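*Asks:* According to Swiss-Prot:
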- Leu408 to Ala: Severely reduced transcriptional repression activity (MUTAGEN)
- Arg552 to His: No change in synaptic density (MUTAGEN)
Amino acid sequence: MMQESATETISNSSMNQNGMSTLSSQLDAGSRDGRSSGDTSSEVSTVELLHLQQQQALQAARQLLLQQQTSGLKSPKSSEKQRPLQVPVSVAMMTPQVITPQQMQQILQQQVLSPQQLQALLQQQQAVMLQQQQLQEFYKKQQEQLHLQLLQQQQQQQQQQQQQQQQQQQQQQQQQQQQQQQQQQQQQQQQHPGKQAKEQQQQQQQQQLAAQQLVFQQQLLQMQQLQQQQHLLSLQRQGLISIPPGQAALPVQSLPQAGLSPAEIQQLWKEVTGVHSMEDNGIKHGGLDLTTNNSSSTTSSTTSKASPPITHHSIVNGQSSVLNARRDSSSHEETGASHTLYGHGVCKWPGCESICEDFGQFLKHLNNEHALDDRSTAQCRVQMQVVQQLEIQLSKERERLQAMMTHLHMRPSEPKPSPKPLNLVSSVTMSKNMLETSPQSLPQTPTTPTAPVTPITQGPSVITPASVPNVGAIRRRHSDKYNIPMSSEIAPNYEFYKNADVRPPFTYATLIRQAIMESSDRQLTLNEIYSWFTRTFAYFRRNAATWKNAVRHNLSLHKCFVRVENVKGAVWTVDEVEYQKRRSQKITGSPTLVKNIPTSLGYGAALNASLQAALAESSLPLLSNPGLINNASSGLLQAVHEDLNGSLDHIDSNGNSSPGCSPQPHIHSIHVKEEPVIAEDEDCPMSLVTTANHSPELEDDREIEEEPLSEDLE
C-alpha cells in the first residue's frame, strides 16, 4: 500500500510539474499573445481568460496556506482528508464559473510549489498586470489623439474650401460689376457722345476761376504787407517808432508755414542767395499778372475783405489742361527767356532745381510739381520773408554807404587847443581835458548797444605843429614825471608784470638802478642784472638779444653806473649823487625848442606815411587813459612810439613806450602849481609840459635817456 501511494504521488507530482510547465508556457505565450493582440485590437481574447483563471487559482492557494498556518493540523492525513472538503467551497466562492472543484483539488493535492515560490510568482503576475494596464492606457491615449488630429484636419480642410469658395464668388462678383460698368459706359457713350466733354469743360472753368481768385487775393495781401512794411521802415528811420529787438519787425513772419517741415524751411533759406528784388511786381502765377489791379493800400484792403469765400474744387486729372487753357486765354504769353522761374534749362523754384529740356517741359513741370497747394503757398510765404529780410539788410547797407560817403566828403576837423595850458598836470587831468575838447575822443561805453548812427569823423592825417608837443608829453613816464619811487609802482603790480607780457613804464636806466638797489650788497654782475629783468618782468623773457644789448649800452653810457673790479669779477654799482643830479635836470618845455621842432631837417625824414596815419587816427592824447584803448590799437601805438624814440628824443628826457596795457599807476596826491604860458608863446599852444626846472644843455639830459626801442626790438 505504501509503495502504491508513493508511486501515485510521484506520478501526480510529475503530472503536476508537467501541468505547471504547460501553464507557465501558456502564461508566457498568453502574455506574448496578449501583447500582440493588444497592438492589433482591444477585445478580450482566450489568453486573457487564462490569465484570469491563473490569478483566481493563486488567490485560492494563498487562502489555503493561510488556513493551514492558522489551524496547525497535526497529521497530514487529517489535512488530506479535510482538503477535499474545503477547496471546492473556496474555489466555488472565488471562481465558480471558470475552475471546477476537481481541477482545484488536483492543483492543491500535488503540493509542488513552496510558499516562497508562490509569493515570487504572485509578484511577477502583479508586475505583468501593471504593464498590461499601462499599455492599455497608452493605447487608449494614442487612439484619442489620432482621433482629435483627424477631426482638426477635417475642420481645416472644410474652412479652406469655404474660403476658396468665397474668394471665387467675390472675384466673380467683381468681374460682373466691371462688365456691367463697361456696358453702362459704352451705352452712355453711344447715347450722349458730347456730354462728358461739356462736363470736363465746366469743371476746368470752375477750377480756373478758383485759382485766379486765390492768386489775386494772395497778391493783394502781399502788396498790402509790403506797403505796411515800407511805412514802418519810414517811421523807424524818422525815429517816430522803435521796434524792440525781441519782437518780430514784420507781421508776415507770424503767418503759419503749413506743409513744410523745419528742415525744408532751412533748406529754402539756404538756397535763396540769388533772389531778385520784388519791388516792381508781385508774384506771377500761371502767366497772369495781377499787380496792376490795386492802386492803393485802401483799395487792396477793401477788396480783400469784400472777396467772398472760395470753394476749393478737387483737381484730379484735368489740372494741366485747366492751367493750359487759362494760359492760352490770358493776354500775356510767356516765353522761356522772360520767365523768372526758368533759366539755363533749370527750374528756379526755391529748393527744386529740376532740369527741363525746353520751355514746354518746364511748364508741365511747373503745373504738376508746383501747383496751388499747401506746400507751394508755404514756400511762397518763406520767399516773402526772405525778400523782406534782404530789403531790411539792403536798407542798412545803404545807410552805411551813405554815412561812409558823407564822411569821405566832409572836411577833416582839427583838434582844438586847450584854452589855458598848464605847465604841470597829471595824466588823469590830461585825459579828462582831451575828452572834453577833442572831437576824436572815443565813446565811454563802446560795448553798450546803440542805434545805428553816422560814424564819428576821424582826426587829421597830417601832424600839425600844435600836436607835436603832445607826443613828447605822452612819452614821459609818470614815475619820472612826479619823482615817484619805482618800488612803489612795481610792488602793488608785481604779479601783473611777472605774468603779463607788458612793457614796464620805466627807462632801462631806472630798471638797472632798481635791480642794483634791491640786491643785498648794492652791487650786481651783468648776468645777475639780466636774471633780475627776466625774473621780474615777463616782457623781457623774449627778444633777449635786443634788450640785453640795450642794458649794456645804458651801463656804459650813464655816469651814475660805476663798474668795480673785485675778486669775483666785475660788478656794477649805482652812484646815487650822480643819478639824482642827472634826474633833476629836465626839460621844461622851452618855447624856442617847440618852435624849432617843425622846421628841423630830420623831422620829416623820421616820420613816414604809416606813422603819420597811425598818429592821426589813434588819438594820441588819449593814451594816458588805459581804459579807452583796446589791445590791437595799443600794440600799434607801442610800435609807433618805438619808432619815435630815435627821432624825438630831444623833446623830452625820459620815457619811451606806451603804457596802454600797463595797469593804472598808483598816483599819490601832489600839489600842482598852475602857471600861465608866456604871452609870446601863445601862437604855439602846448597841452602838456613837464617838470619845473629847465636845462639849457640838451646833450647832458640825453645821457640818461635809454636805448631807442626801434633798435632794441629789431
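Glycine is no exception: its Cβ is also placed from the backbone N, Cα and C atoms.
Given the structure is predicted, the values throughout are model-derived calculations rather than measurements.
Explain the structural surroundings of these features, please.
*Replies:* In the three-state DSSP classification, Leu408 (mutagenesis position) falls within a helix.
Annotation for Arg552 (mutagenesis position): spatial neighbours Leu526, criterion Cβ-Cβ under 8 Å with sequence separation of six or more.
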*Asks:* Using a Cβ cut-off under 8 Å and a sequence separation of 6 or more, which residues in the same chain sit near Leu408 (mutagenesis position)?
*Replies:* none
